[in-house]
Structure formats: structure tokens, C-alpha cells
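What follows is a short report on a single structure.
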Amino acid sequence: MNDSIQLSGLSRQLVQANLLDEKTAVQAQAQAQRNKLSLVTHLVQSKLVSGLALAELSAEQFGIAYCDLNSLDKESFPRDAISEKLVRQHRVIPLWRRGNKLFVGISDPANHQAINDVQFSTGLTTEAILVEDDKLGLAIDKLFESATDGLAGLDDVDLEGLDIGSADKSTQEDASAEADDAPVVRFVNKMLLDAIKGGSSDLHFEPYEKIYRVRFRTDGMLHEVAKPPIQLASRISARLKVMAGLDISERRKPQDGRIKMRVSKTKSIDFRVNTLPTLWGEKIVMRILDSSSAQMGIDALGYEEDQKELYLAALKQPQGMILVTGPTGSGKTVSLYTGLNILNTTDINISTAEDPVEINLEGINQVNVNPRQGMDFSQALRAFLRQDPDVIMVGEIRDLETAEIAIKAAQTGHMVMSTLHTNSAAETLTRLLNMGVPAFNLATSVNLIIAQRLARKLCSHCKKEHEVPRETLLHEGFPEDKIGTFKLYSPVGCDHCKNGYKGRVGIYEVVKNTPALQRIIMEEGNSIEIAEQARKEGFNDLRTSGLLKAMQGITSLEEVNRVTKD
């Protein structure tokens, strides 16, 4: 009998498409049957035909849509739609759901039984989407990776030992047993390392009634990264509390701690840890404190050239005050530390009061303020003034007493740096006036104000040009004389970034206190008058600086609107 008569439909199509010769096709078909594999899987594993070629051919021949799995956000796959047993048995994967219709990825278009079984099991209308077989296998493994999978080799992470808080001995021993559970140790280590590698700033470990989830804040946005079994909740919490030196038996009150992770022989990263009792257990949030972020240099922060020169000039002044303002998470600490690093030489005495100290810097005297123990910002400032300081940094000006001491220091031969939670440079000045700071003292002590936000940077690998009508550009505030001289880009998403953005860049309003602004302050002018004068003197506000970043192709207009529009 002729070999070609023995060929299945797919084998015949491969021969007709010159992807296989007849002899190889017959042998592959027989080998797949012996190994109890689908022909598609055998061909890909044997490297006889690529997964992409098979998918494209099958899509054309069977009239089924093809989709590249790597272009999809695998975190959004409806994992619970199909049981793991059924997924692995039929080698299918749930991609997305629309109403009562479930779309599943398959690599073998002839596997009609898979679609029938999925439809029967879920009660949903099921539509097949062709995907590449090699990518399908990886995606299935990733989808059902459990809390203890893929963690081998992480036990050797060097976590500095910390004493456990004084708890009841029996409770302590029970909790310690939970905390030392090997799979939990590996899972926690993996989460910490993944957060560091992904450039995340915060980790959230969150218990709920029926689920436990872990989320990372990356580039300012929270996203879910893991859903370990709910049964691991108490053990994960115990492990994190042991590492942070917290009292494991205390589950009714918030606690604060710290973890130091050594990621190489020369580099370690600190995590600030906070626990919060919730309805379903303790939520734990960790802030990553990477000292290298404060040593990137001013050029890496995103200042426009004229803004950078204003900051550097202010740092060279022998006395006065530099204020950095913005909401929580806007990068104020990094801006301050960057300035302190520039000033950190052997002939300058620098002291800082912080709540808490986030980044340890050699050569700088850093103090943790703790009002409950009698050390608040104002008391730290008074102590600094008796320590022969050149530069003083106050983590935040929160009250009139701290503001008055800081201003007095700035007027008596010291450089003072601090932050406020205000929206703009103009609002910073009026906030201090409203606190009760005398207008004359404020006008003569403040040298520079920096208001800032952090915007996500477009991924350079996948950003695409975005056409925007002229009327829209004018409405958004782009300069009329610049329209037509620049291109705007929008996010796409690729393997490098996942969502179209990678990293963040600062958007700044840098205002020098000029004689004209001093007059308005001494007359106790409002924020509108101050902002108008700053614009007249050529200082870009946050909105204008953000539009410049969009015109330069660094970020998108949508992102500028997100961080600068009230």
C-alpha cells in the first residue's frame, strides 16, 4: 500500500506544503502513536516542524483563528474556568471569556474531543484558538504553577538572621515551626527576588475569606503576581514576621520591622515591613529600600537641563532651604538623597531626621524619629543645631514648630532640605504661610522648591506612533508653534515590558525664589498669584514639563494626564 494512503489529514497537509516529505511524515505519525502523543506535539518536540509553522498551516487549513501566546497577558487567563486535570489531559488552555463563551488555546486542530469535553465540563460555548505547541506547554505549566513549584535553588538566599520578638514560648515554637516550613521559605524567597528583579517598589501579602494573593507595585501600579493556597496564609505571615524580627504571637496590633536581603557578595537590599490585622488575617506590606536608587546621579532622574542647573546651583549655596513636594510615592526621597550625595564630601557635616530612615548612606548621620520615645522632627532639629552641622535634612515639615526651627537654621548659615505633601511649588509656600510661618522669614529663607511626580516610561521596544488631532493637542496644552515638530507615542506591550511601559521618569516643577516672588510672599499672596509670577519668569509647571516628556517620546499623553491633571 502506498505510504501516502496512510497519512492523516495534518500529515498530508504538511507534505503538500513541503514542510515534510512523505517518508518522514509516515514515520512521525507512527512514532507519535507509539509515544501516545498528538502528532503536533511529537513534531514540535522532535523539531521536525516549528510550532509557528504548524499553527499557521493549521489555521489556514482548518479556518481557525491563530494567536501568539506571548502577546497575551497570562496573568489575566481565567485559570479557574477549566480544571487542571482537563487542561493537561487535552493540552488546552483557557485564554479569555466573554459572557457565556470561553475561548481556549489548542495546538492540535483535530482534537475535537478536547473542545467537546471542555464545553461539557464548563457548560459554556467553547471556541478554539490555534496556538504554538511549544508555547502552549510552557503557558500551561505557568498557569498552574503552585506556591511550591519552581522554587528550587532559592534556599541559599542569604537573609541576615534577626531575633524574634519576645512572645509566649509555646506560641513562639508553634509559629516558628510554621515559619521554617521549607516550601513556604522557598515561596517567600522567590517573591522577594522576583520583586527585586522586576524593579518593584512594594509587595502586598493579602489574606481574604477564600483566597490569598500577592501583589507587586511596579512603576507605580499594583498587579497580582501569585495566588498561593489559602492554607498557607498563616505560615507565610509567620515566615515574614520571623525574617523582620517581629513578635509572631502578636496578631492584633500593627507592627513594623525590617529585613536585609543579601543578593550578592557586595550588595544587600533592605525591606521595610508593616503588618496590619484585617478581618481575614494579617496583611503584610513590604517597601523595597534599594540604596543604589539614591546613587544613580542627577542625570538619571529626568530633570530638564535648566531645571538640573537650578537644583545644582541651589545645592552650592552656603545657606537657605530647598523644599521637595509631591504626594506619597512621587520620588521625593530619591530627589533629596541625590542632592545629599552630591554634598556628601569629607569637609561637610550632614545630618538627617527621617521617619523612618529609608536608605542608609555612609558619611551621613541619619536619625530615626520616634515621637513615642520623645524624638520628633523638632527635637531632632534642635539636637542637630548643637552638632556643628553644615547640611540638615528633615524628612517632612508637619507642623509650625518644625517649620520655624528649620527656617531659623536656614537663616543662620545652614543648608536645610525637607519635604511637604503639597501639589505644586506655589501651594508649598501658601501651606507654610497658613501654618503660621512669618511671611518675611519664609521669603528670605527658601531658595528653591521642587514639585514632582513620577510617570511611567514607554517601552522603547514596542511603543508605537500615535496620531492626535491638532485641536486635541491645543486643548491638552501643547505649544501651538511646536505642533507638527514632534511625534506622540502610545503603549503596546511586549516580552520586555508586558504592558507597554518600563521604568519611570520624573516630571518636575523647579522654581527659584526670585525677588519678584519674594515680594508676593511678603505680601502673603495666594497660590494663584505665586504660580502666575513663576510662569512669567519662565519656570515650567508640572503640566508643561509633562507635555515636554510626551513630546520627547519618553512617556505617553495618557500617562502625563494621569499624573498631572487634577
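In case you wondered, yes, glycine gets a Cβ from its N, Cα and C as well.
Cβ neighbour count for Val26 (variant position): 19 (other Cβ atoms within 10 Å of its Cβ, all protein chains included). Listed in Swiss-Prot as a natural variant, Val26 to Leu is described as follows: In strain: PAK.
In the three-state DSSP classification, Ala30 (variant position) falls within a helix. Around Ala30 (variant position), no same-chain residue at least 6 positions away in sequence has a Cβ under 8 Å from its Cβ. Ala30 to Thr appears in Swiss-Prot as a known natural variant, with the remark: In strain: PAK.
Neighbour list (Ser46 (variant position), Cβ cut-off 8 Å, at least 6 residues apart, same chain): Ala28, Gln31. Under DSSP, Ser46 (variant position) is assigned to coil, being neither helix nor strand in the three-state scheme. The natural variant Ser46 to Asn is recorded by Swiss-Prot, whose note states: In strain: PAK.
For Gly326, Pro327, Thr328, Gly329, Ser330, Gly331, Lys332, Thr333, the entry in Swiss-Prot reads ATP binding site. Around Pro327 (ATP binding site), taking its Cβ as the centre, 13 other Cβ atoms fall within 10 Å, counting all chains.
Under mutagenesis, Swiss-Prot gives Asp355 to Asn with this note: No loss of twitching motility. Residue environment of Asp355 (mutagenesis position) contains 18 other Cβ atoms, counted within 10 Å of its Cβ in all protein chains. In the three-state DSSP classification, Asp355 (mutagenesis position) falls within coil.
Annotation of the mutagenesis experiment Glu358 to Gln in Swiss-Prot: Loss of twitching motility. Shown in sequence order, Arg272, Arg287, Leu289, Thr333 are the residues of the chain, 6+ apart in sequence, with a C-beta less than 8 angstroms from the C-beta of Glu358 (mutagenesis position).
For Glu396 (mutagenesis position), the count of additional Cβ atoms within 10 Å of its Cβ stands at 16 [all protein chains shown]. Experimental mutagenesis at this site is recorded by Swiss-Prot as Glu396 to Gln, annotated: Loss of twitching motility.
Listed in sequence order, Gln319, Leu385, Pro389, Asp390, Val391, Ile392 are the same-chain residues at least 6 apart in sequence whose CB falls under 8 Å from the CB of His414 (mutagenesis position). Following the DSSP three-state reduction, the secondary structure of His414 (mutagenesis position) is coil. Experimental mutagenesis at this site is recorded by Swiss-Prot as His414 to Ala, annotated: Loss of twitching motility.
Within 10 Å of the C-beta of Cys462 (Zn(2+) binding site) there are 18 other C-beta atoms, taking all protein chains into account. In three-state terms derived from DSSP, Cys462 (Zn(2+) binding site) belongs to neither a helical nor a strand segment and is classed as coil. Positions annotated as Zn(2+) binding site by Swiss-Prot, on the basis of similarity to another entry: Cys459, Cys462, Cys494, Cys497.
The Cβ of Thr328 (ATP binding site) lies under 8 Å from the Cβ of His421, each of which sits 6+ residues away along the same chain.
Ranked by Cβ neighbours within 10 A across all protein chains shown, the binding-site residues Ser330, Thr333 are led by Ser330. Neighbouring residues of the recorded ATP site, listed in sequence order and excluding Gly326, Pro327, Thr328, Gly329, Ser330, Gly331, Lys332, Thr333, comprise Gln452, Arg453, Leu454 (Cβ within 8 Å of the Cβ centroid). Sequence-distant contacts of Gly326 (ATP binding site), defined by Cβ-Cβ distance under 8 angstroms and a gap of at least six in the same chain, are Lys332, Thr419, His421, Thr422, Asn423, Ala451, Gln452, Arg453.
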